[in-house]
Amino acid sequence: MTTEDHSYKDKKVISIGIVSELTGLSVRQIRYYEERKLIYPQRSSRGTRKYSFADVERLMDIANKREDGVQTAEILKDMRKKEQMLKNDPQVRKKMLEGQLNAHFRYKNR
């Protein structure tokens, strides 16, 4: 396993109510995105949905695209395309991670 596999961003520990507060999305919208296969929460033994920080980021990205008028089918298509590129090309993965880090530090240092 890589270090990334153990990242706090990937641990599914956040309830749907908290995700709703963090993203500004309604619980219904979050469930809709799950139905459309845009997000994959983990289910506890009691059936409670649990999300990760990476899921929260993904939901915010989805919400921004929806505000721009992008349909959910197109968002899903783009997400799958991006995931495939990451799997197939380590250089693309490295560049994307570098871009995310640069964006994070630029935002943090404002």
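Backbone N, Cα and C define each Cβ position, glycine as well.
If you look for the noted substitutions, you won't find them, since the model keeps the original residues.
Taken from Swiss-Prot, the feature domain 'HTH merR-type' applies to 13-81.
Mutagenesis annotation in Swiss-Prot: E98 to G, described as Causes constitutive expression of TnrA. Feedback-inhibited GlnA has a greatly reduced ability to block the DNA binding; the structure shown retains the original residue. In the structure as shown, the Cβ atom of E98 (mutagenesis position) sits within 10 Å of 10 other Cβ atoms.
DSSP gives G99 (mutagenesis position) a helix state. With a 10 A radius on its CB, G99 (mutagenesis position) counts 10 other CB atoms from all the protein chains. One mutagenesis experiment named in Swiss-Prot is G99 to R, and its note says Causes constitutive expression of TnrA. Feedback-inhibited GlnA has a greatly reduced ability to block the DNA binding.
Experimental mutagenesis at this site is recorded by Swiss-Prot as G99 to E, annotated: Causes constitutive expression of TnrA. Feedback-inhibited GlnA has a greatly reduced ability to block the DNA-binding.
The annotation that Swiss-Prot gives for the mutagenesis experiment K108 to E reads: No interaction with glutamine synthetase.
Predicted-model confidence for the domain 'HTH merR-type' (13-81) is 94, expressed as mean pLDDT.
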